[in-house]
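To start, the structure under review is shown below, and the notes come after it.
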Amino acid sequence: MGSKKLTVGSDSHRLSKSSFSSNKSSHSATKDQPIDTDDIDEDDESGHNIILNIISQLRPGCDLTRITLPTFILEKKSMLERVTNQLQFPEFLLQAHSEKDPLKRFLYVMKWYLAGWHIAPKAVKKPLNPVLGEYFTAYWDLPNKQQAYYISEQTSHHPPECAYFYMIPESSIRVDGVVIPKSRFLGNSSAAMMDGSTVLQFLDIKDGNGKPEKYVLTQPNVYVRGILFGKMRIELGDHMIIKSPNFQADIEFKTKGYVFGTYDAIEGTVKDYDGNAYYEISGKWNDVMYLKDLKQPRSSPKVFLDTHKESPLRPKVRPLSEQGEYESRKLWKKVTDALAVRNHPVATEEKFQIEDHQRQLAKKRIEDGVEFHPKLFRRSKPGEDLDYCIYKNIPVDEDPEKQIRSILQIAPILPGQQFTDKFFIPAFEKIKSQKKMIENEKQNPAKQ
């Protein structure tokens, strides 16, 4: 539909056409391209000794979520913002939405979901753990003159869980998801077992039951190798599952063996629910991926996705001066500023201050018998796919302009938007007031 955007964004925030490999680190920089400290591997002898001291107190299989790690392995980004890495290739979603053939549409969705995994620091870094109630919003000015909107919030701390919402209203595309990383110590490795899933819907494409076509997608797990001996590096491992009403893909992220194998390889098959195989996918998730048409047995695999040739479209975020104290970039600013100049003592102290404040708040909630409630997401109802969903009801068949207004009422997303008193009310209270308003409108239709 491509209606006029509600605000004019800043210059295009595009990354260069380069693959963010998990096993490469470069300290070189030019006058126009300064060093990004997220790309610097600071695993020197003293750093390794710090990690060894922490690890020596652990047993294999124990939970790492309560362990304080040194700041030199932290990325200058909260997990709430890190999720947007998966949303930086909207062109594949738009192509999927316009594709009439269900199998081809499935392949575009698979390409979209595979495209973002290579966006990561070149050094071994982990995102900042969001604090309870932390939130992050962003938007994209798309090439088709439409806008995409993103809202996320840390809904639980033990276990850590963040919920997110993404929508392109004018193209009837909606994404909801939760991320539940469960960290484990495995000897010379640590693992983040990525529970949770992503739910993609094309709201104007109906399945056999007349409901929006839905895709449910899971994540591979993340492993950090070499934490006791050898060089530290990140691997993705285990299986990613993508399911639609008609097809499913099981893609294995293969970890390298001690002797044989290679790093970063993937291997998978696209099938229908009768077991008929249509395509095989292979290659490397941070390099080039190939697709082989199994209905053409003599054909060779063709390039499916070359990560070196794709330019991610980075999200845009409101200025810091407009952000709330629990908004990710503002909350962690002193920490990320210190990390940017590699001042780890200051980063450690600022991080401690934030986390200690959270401990005091948690203690007070226990003393007062008060339960934490998210502001932007609600607990799911029976039968829903995720633990949490955005609290505001956005009707599937509503006019896109009304959908946009509803989204912008949830939280400030665009530059110039102001916080309202309603923003700070827990989501479940907002839902109650919504129901009362709807009931009043039904009882007094003349006042609408």
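Glycine residues also receive a Cβ, built from the backbone N, Cα and C atoms like all the rest.
This is the original sequence, none of the listed changes applied.
Secondary structure from DSSP puts S183 (1,2-diacyl-sn-glycero-3-phospho-L-serine binding site) in a beta strand. Other Cβ atoms within 10 Å of the Cβ of S183 (1,2-diacyl-sn-glycero-3-phospho-L-serine binding site), summed over all protein chains shown, number 21. Here Swiss-Prot flags L64, T65, R66, I67, T68, L69, N129, S183 as 1,2-diacyl-sn-glycero-3-phospho-L-serine binding site.
L69 (mutagenesis position) is surrounded by 15 other CB atoms, counting those within 10 A of its CB over all protein chains shown. Classification of L69 (mutagenesis position) by DSSP places it in coil, neither helical nor stranded. For the published mutagenesis L69 to D, Swiss-Prot gives the following note: Strongly reduced binding to phosphatidylserine and phosphatidylinositol 4-phosphate (PI4P).
While the structure shown retains the original residue, Swiss-Prot records the mutagenesis experiment L69 to A or D with this note: Strongly reduced binding to phosphatidylserine.
Record note (Swiss-Prot), mutagenesis L69 to F: Does not affect binding to phosphatidylserine. The unchanged residue is displayed.
Mutagenesis annotation in Swiss-Prot: T71 to P, described as Abolished binding to phosphatidylserine; the structure shown retains the original residue.
Swiss-Prot lists I73 to D among its mutagenesis entries, and the accompanying note reads: Strongly reduced binding to phosphatidylserine.
Using a 10 Å Cβ-Cβ cutoff, K126 (mutagenesis position) registers 20 neighbours. In the three-state DSSP reading, K126 (mutagenesis position) counts as strand. Here the residue is the original one, but Swiss-Prot notes a mutagenesis experiment at this spot, K126 to A: Strongly reduced binding to phosphatidylserine.
For the mutagenesis result H157 to A, the note given in Swiss-Prot is Does not affect binding to phosphatidylserine. Mapped onto three states, the DSSP output places H157 (mutagenesis position) in strand.
According to Swiss-Prot, the mutagenesis experiment H158 to A carries the following note: Does not affect binding to phosphatidylserine.
K351 to E appears in Swiss-Prot as a mutagenesis experiment; the accompanying note says: Strongly reduced binding to phosphatidylinositol 4-phosphate (PI4P). Does not affect binding to phosphatidylserine. K351 (mutagenesis position) falls within a helix when secondary structure is assigned with DSSP.
The mutagenesis positions H157, H158, K351 differ in how many other CB atoms lie within 10 Å of their CB, and the one with the most is K351. Long-range neighbours of T68 (1,2-diacyl-sn-glycero-3-phospho-L-serine binding site) (same chain, six or more residues apart, CB within less than 8 Å of its CB): E355.
Neighbour count (other Cβ atoms within 10 Å of the Cβ, all protein chains): 20 for N129 (1,2-diacyl-sn-glycero-3-phospho-L-serine binding site). Each residue contributes its Cα atom, and for N129 (1,2-diacyl-sn-glycero-3-phospho-L-serine binding site) and I73 (mutagenesis position) those atoms are 12 Å apart.
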